[in-house]
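Enquirer: Once you've had a glance at the structure underneath, I'll fire off some questions.
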Amino acid sequence: MTSRRSVKSGPREVPRDEYEDLYYTPSSGMASPDSPPDTSRRGALQTRSRQRGEVRFVQYDESDYALYGGSSSEDDEHPEVPRTRRPVSGAVLSGPGPARAPPPPAGSGGAGRTPTTAPRAPRTQRVATKAPAAPAAETTRGRKSAQPESAALPDAPASTAPTRSKTPAQGLARKLHFSTAPPNPDAPWTPRVAGFNKRVFCAAVGRLAAMHARMAAVQLWDMSRPRTDEDLNELLGITTIRVTVCEGKNLLQRANELVNPDVVQDVDAATATRGRSAASRPTERPRAPARSASRPRRPVE
């Protein structure tokens with residue numbers, strides 16, 4: 001009785017007439033137990049079986065069965081047969097890069113068309129393209145926040161807002177007057193009147209002393225007339241200017257004469273008025289500050 005071996009199924013269907021000579025040869029009957037073993041036929045069967053495995057592996061397409069890649073059945077394959085690998089995309093070999101765009105929907109492109117992934121622009125470029133769409137309010141807030149930084153820089157322009165400080169030119173252009181607040185010459189001065197008269201006296205003496213020192217310096221320069229650096233150093237070494245201000249009661253008058261009449265500014269009348277009203281007002285008992293409810297009251301002594 002002729003025995004028929006079952007052919008092992010492969011991924012692809014093998015034509016029927018290709019291996020019929022292997023299974024349906026006249027000598028393919030079962031040998032009797034008493035007959036000697038046929039080594040030549042066994043070797044031929046092993047060779048054909050190996051060739052059949054090679055043909056089956058060549059017909060096997062790994063790309064169609066990627067789910068079973070790396071299984072334990074790979075150990076059964078012949079080591080001499082070269083394996084075919086799927087090409088690795090350049091994006092995987094190049095390391096971390098821009099994120100890949102999602103694939104387009106099925107209805108947008110053709111059935112067999114491979115979607116091409118265009119490289120996305122860097123994040124800085126994307127932010128730069130969206131910057132013009134920001135509202136004007138954010139730009140205004142950014143400018144306001146940048147003002148303290150620009151003010152801290154040494155090269156930043158100074159503020160043009162008017163300040164309460166007086167420049168030296170403004171101080172020299174005023175006429176000086178002592179306070180007229182005391183009602184009579186024997187009345188004691190208040191601290192405010194005393195401070196005001198002190199500033200006026202110092203300003204008058206300073207004006208006259210500066211004028212005398214300037215005139216003395218002009219005379220010394222005209223007498224020596226230096227022409228070189230050595231002459232200037234010699235003049236500086238011997239220069240000694242002593243200023244004596246002895247105007248007496250005409251101190252304020254002589255000081256006011258030194259002021260240019262084109263830029264003269266009278267003393268603020270409000271200052272004198274405040275001093276006069278403070279001297280004429282009767283002394284009032286100062287009021288104690290209001291106490292809070294949580295502060296304990298001091299016991300009466």
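Cβ coordinates are placed from backbone N, Cα and C, and glycine is handled just like the others.
Just so you know, the substitutions we noted aren't modelled in this structure.
Below are the features I grabbed from Swiss-Prot:
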type	residues	note
VARIANT	E20 to G	In strain: 17 syn+
VARIANT	P135 to Q	In strain: Nonneuroinvasive mutant HF10
VARIANT	R141 to C	In strain: Nonneuroinvasive mutant HF10
VARIANT	L220 to I	In strain: 17 syn+
Enquirer: Determine the Cβ neighbour count for L220 (variant position): the number of other Cβ atoms within 10 Å of its Cβ.
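Expert: 13, counting other Cβ atoms within 10 Å of L220 (variant position).
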Enquirer: Name the secondary structure element type, per DSSP in three states, that contains L220 (variant position).
Expert: helix
